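> Sharing the features that Swiss-Prot gives for it:
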type	residues	note
ACT_SITE	E450	active site, proton donor
VARIANT	R166 to H	In MPS VII; loss of activity
Amino acid sequence: MSRGPAGAWVALGPLLWTCGLALEGGMLYPRESPSRERKDLDGLWSFRADFSDGRRQGFEQQWYRAPLRESGPTLDMPVPSSFNDVGQDRQLRSFVGWVWYEREATLPRRWSQDPGTRVVLRIGSAHYYAIVWVNGVHVAEHEGGHLPFEADISKLVQSGPLSSCRITLAINNTLTPHTLPPGTIVYKTDASKYPKGYFVQNTYFDFFNYAGLHRPVLLYTTPTTYIDDITVTTGVDQDTGLVDYQIFVQGSEHFQLEVYLLDEEGKVVAQGTGSQGRLQVPNVHLWWPYLMHEHPAYLYSLEVRLTAQMAAGPVSDFYTLPVGIRTVAVTERQFLINGKPFYFHGVNKHEDADIRGKGFDWPLLVKDFNLLRWLGANAFRTSHYPYAEEVMQLCDRYGIVVIDESPGVGIMLVQSYSNVSLQHHLEVMGELVRRDKNHPSVVMWSVANEPTSFLKPAAYYFKTLIAHTKALDPSRPVTFVTNSNYEADLGAPYVDVICVNSYYSWYHDYGHMEVIQLQLATEFENWYRTYQKPIIQSEYGAETIAGFHQDPPLMFSEEYQKGLLEQYHLVLDQKRKEYVVGELIWNFADFMTDQSPQRAVGNRKGIFTRQRQPKAAAFLLRERYWKLANETGHHRSAAKSQCLENSPFAL
């Protein structure tokens, strides 16, 4: 078994272009306003995978120059969704290489005829590398499968008599040592076992590498002079809230800005002018986490109004940004929100479900939030990549605290610490902070999960990466999640909070739950003695197949999962009185992985099944989390199940 040539990606299609053609500037969520419209392109798209030996046929035949159906047979593919589980084709489920999507959209006449209208194509997520054409013209490229990118297509749709546009995407899910997450292409050269050119995609993470258009695709408009970006940071001075804002405008240097902050009743509580300033909010309603306050998740609305006088006449633009006023701080032993100790009792998740894979789905999202609130969870980590923007918006609305993680999972190889990898990781953190900086629910950035941080190049890599993230956003702490030994971890000196994953009596000392308390307590003590920083138990858990029962408990039974959690909780209850500031179970729900003898149709460590039905551990954890909530905050009675009540979901 040998690895292919250094240019493994070349064998699968064009070289990795730089993402310089993606738009610079802001990445505000597309909201409708008096000056802005949007047209969703979700639904059925034409789809075709390039099964040619080199995966080059689509480029050689220029499939983007004509309707995709003219290139050969196509499939109907729902967007958003992963393409892997929708059909019955075994080859497509594990396909690696270029796939092609196409959709024709009819535009409102004003969009195509008004030169004062700017038309933007926005792709919420295309995993992993995407090239975009409109009417056969190349408009954008983007590397990375979890963050949005845009292209201004105004000139293309306003240059002819047509009121429609044909949008074509080529997407490649190949992972290399320099992608995030990393992977390798391994060519099988034994002719007695494998056909010529046979290769496999190796990954270093434990979830399925779903691919496709995972999040909404849409068109939206702005005026040609428009609000491009808004940055908000908040503070508190006694009972006065402080909202510092900075607004960026594109299209003209001559404009006026008015800024209004409205409370939940629509009353203006503060106002200002200009591109930057500070708003003071007397008798402020703070944004509090779920179960930490009787009135959690209070959101103000920041209304920004732009006016400009252009040669063609006056221009105006309006944008409304939800704002939660809160503070975050870290001490040697505490994580503070609004100056009060906050204890994370929550989950790790995945964007994963039957059939849709990682595709965004509103019913699934609402179900998950209902379960989180029922569970008494106040937090989750976006393991192991940024989640959809709509997820973050619901976290803002319902007070669910977020550790926002980059796709830096599986950084194992020395090559993945190269300057090429570091530069890409810096760019990804820039995109992540740009997208999520204004969410009050986001209280900490996580730059990676379980890297080989004991390798020598890890010290410079994480020192640089964390410093860069703090420079982008000085208002939040930064961490990465480790499973390295406390003495060997070269990245830990640079984090603000120690996040540790451990699986005592699961991945070692199989079945011996009696050693958990000693091993876990020793690990906590070693980490704290070395770094004097607060600690989060960022992962722990056990594989459990729903309906398997054994007493005395045996591995994979529901009883074993419960017993393991109980042993962890005994130590957590001791150490949370000292320096442990949180616990996040692995995992919220079962999820799909690559096939292997160690995985029975995916990872079964969920406290819920993949279909969101509870295992016995869910009830154990619910009892614990409501008990923790009773000790740490003001909330409704734990006897009452929590759900999303009377929510219009008008995000």
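Placed from the backbone N, Cα and C atoms, the Cβ positions cover glycine too.
Are these features on the surface or tucked inside, and what are their neighbours?
Residue density at E450 (active site, proton donor): 22 other Cβ atoms are found within 10 A of its Cβ, drawing on all protein chains shown.
In the three-state DSSP reading, R166 (variant position) counts as strand.
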> Take the C-alpha atoms of R166 (variant position) and E450 (active site, proton donor) and report the distance between them in angstrom, rounded.
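Approximately 42 Å lies between the Cα of R166 (variant position) and that of E450 (active site, proton donor).
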> Any idea what DSSP makes of E450 (active site, proton donor), helix, strand or coil?
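Reduced to three states, the DSSP call for E450 (active site, proton donor) is coil.
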> CB neighbours of R166 (variant position) within 10 A?
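There are 19 such Cβ atoms around R166 (variant position).
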